[in-house]
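Working notes, structure below.
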Amino acid sequence: MKKVRLSEKFTPHFLEVWRTVKAAQHLKYVLKGGRGSAKSTHIAMWIILLMMMMPITFLVIRRVYNTVEQSVFEQLKEAIDMLEVGHLWKVSKSPLRLTYIPRGNSIIFRGGDDVQKIKSIKASKFPVAGMWIEELAEFKTEEEVSVIEKSVLRAELPPGCRYIFFYSYNPPKRKQSWVNKVFNSSFLPANTFVDHSTYLQNPFLSKAFIEEAEEVKRRNELKYRHEYLGEALGSGVVPFENLQIEEGIITDAEVARFDNIRQGLDFGYGPDPLAFVRWHYDKRKNRIYAIDELVDHKVSLKRTADFVRKNKYESARIIADSSEPRSIDALKLEHGINRIEGAKKGPDSVEHGERWLDELDAIVIDPLRTPNIAREFENIDYQTDKNGDPIPRLEDKDNHTIDATRYAFERDMKKGGVSLWG
């Protein structure tokens, strides 16, 4: 029996990822990146190996079924050849199926455009425990994918089996795309492993591919960064290059010493959440530190006041959205939050506030303390005009903690020579 050295089949980068996969510490393995990184090639090989290791059925999905045969089906056939195990596999085209002959378990294929067919899959002998969604960004919402996941995650598996989900995609350019918001975050679920790869980590590429990549880099660097490096550039300009987002970057000891407090409140109604934020401002270092947050939908004024009092935040001034004067009055008169006042908005106050934040030396955020602040500051992008060119104003969605932060630092913006009245 011929032995195949995986170190000769995998790139060094993906050999390390394969070791992580084999360690079985995660449910979800998300591989994203630019063109030529070979992420899909490696997932296909891993699926072949896992099918030979475990008595499971593997489900492979594209958003639209009629794209399956010429993409993932061919990719998996190629993986069988690359691993030199073609004699152990049966290829069927009607329906599309790859069967591991010694055991009889199969790789099956479906389209996300017919979820009922996914829900109705029955594989009593070999449970559907593996799944690969290729071109994940083709799905319009995270909820679409969640429905499919729940269709697979059913009963407890027999010994020797485990659930394992692969996802692969090239990041869309828009930062607000759901896949970018979910998987570019500093705050990932413990069951999810995310890897980003580029063609620069693939030693098996042709000289022609590399020359083409370098030519694109020379002609259009933004296109190169998006297509070949897999960067979600959004408008092409990063709103906050001064972000420092890292788990544990703000310690309890530091929070205990923070004494230059700024607090802001953006009222939420309907689909918009309420956002209360608490920051420390280090004027000497020109940095701000996110300390705490309350971000949720349908938060009553009583709950807001209870949160402020419970955490002993009422002694510091709160600057709130002035478009809700009745809510401000109610917090003050009915709920005893006396140090609250409305923000003084002007025609250019939004742009001035965003510019002030951008000119800080650092915006320091610990996603374990303030996950919503981290998510919004990471994912926000500039608005664009009809030609797709960025304009100096942030998108007016998923920006509630950012708005609350602008309110919190209103007085500092005026003192720094930036007028909220323009």
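Residue numbers in this text run from 1 along the chain shown.
Using N, Cα and C of the backbone, Cβ positions are placed for all residues, glycine too.
Remark: W18 (variant position) has L6, F10, H42, W46 as non-local neighbours, by Cβ distance under 8 Å and separation of at least 6 in sequence. As a natural variant entry, W18 to R appears in Swiss-Prot alongside the note: In isolate Ts6M; temperature-sensitive.
For the natural variant F73 to L, the note given by Swiss-Prot reads: In isolate SUS19. Within its own chain, F73 (variant position) has V60, L96, L98, F109 as residues 6 or more apart in sequence whose C-beta sits under 8 angstroms from its own.
Per Swiss-Prot, active site, for ATPase activity is recorded for E135, and the stated evidence type is sequence analysis. On its own chain, E135 (active site, for ATPase activity) has R62, R63, S71, S168, Y169, N170 as residues at least 6 apart in sequence with a Cβ closer than 8 Å to its own Cβ.
One natural variant catalogued in Swiss-Prot, L233 to F, is accompanied by this note: In isolate SUS19. Neighbour count (other Cβ atoms within 10 Å of the Cβ, all protein chains): 18 for L233 (variant position). Mapped onto three states, the DSSP output places L233 (variant position) in coil.
Here the residue is the original one, but Swiss-Prot notes a mutagenesis experiment at this spot, D266 to N: Complete loss of endonuclease activity. On its own chain, D266 (mutagenesis position) has L274, A275, A320, D321, H400, T401, D403, A404, Y407 as residues at least 6 apart in sequence with a Cβ closer than 8 Å to its own Cβ. In the three-state DSSP reading, D266 (mutagenesis position) counts as strand.
The annotation Mn(2+) 1 binding site is assigned in Swiss-Prot to D266, D321 on the grounds of experimental evidence.
Sequence annotations record features per position, and here Swiss-Prot assigns Mn(2+) 2 binding site to D266, H400, D403. In this structure, H400 (mutagenesis position) is part of a helix by DSSP.
All protein chains shown were included, and the count of other CB atoms within 10 Å of the CB of D321 (mutagenesis position) stands at 23. DSSP gives D321 (mutagenesis position) a coil state; it is part of no helix or strand. Annotation of the published mutagenesis D321 to N in Swiss-Prot: Complete loss of endonuclease activity; the original residue is retained in the structure shown.
All protein chains considered, the CB of H400 (mutagenesis position) has 22 other CB atoms within 10 Å. Among the mutagenesis experiments that Swiss-Prot reports, H400 to A is described with the note: Decreased endonuclease activity.
For D403 (mutagenesis position), the number of other Cβ atoms no farther than 10 Å from its own Cβ, over all displayed protein chains, is 23. One entry in Swiss-Prot concerns the mutagenesis experiment D403 to N. Its note says: Complete loss of endonuclease activity.
Quoting Swiss-Prot on the natural variant D412 to N: In isolate Ts10M; temperature-sensitive. Long-range Cβ contacts of D412 (variant position) within its own chain (separation 6+, distance under 8 Å): R262, Y281, W356.
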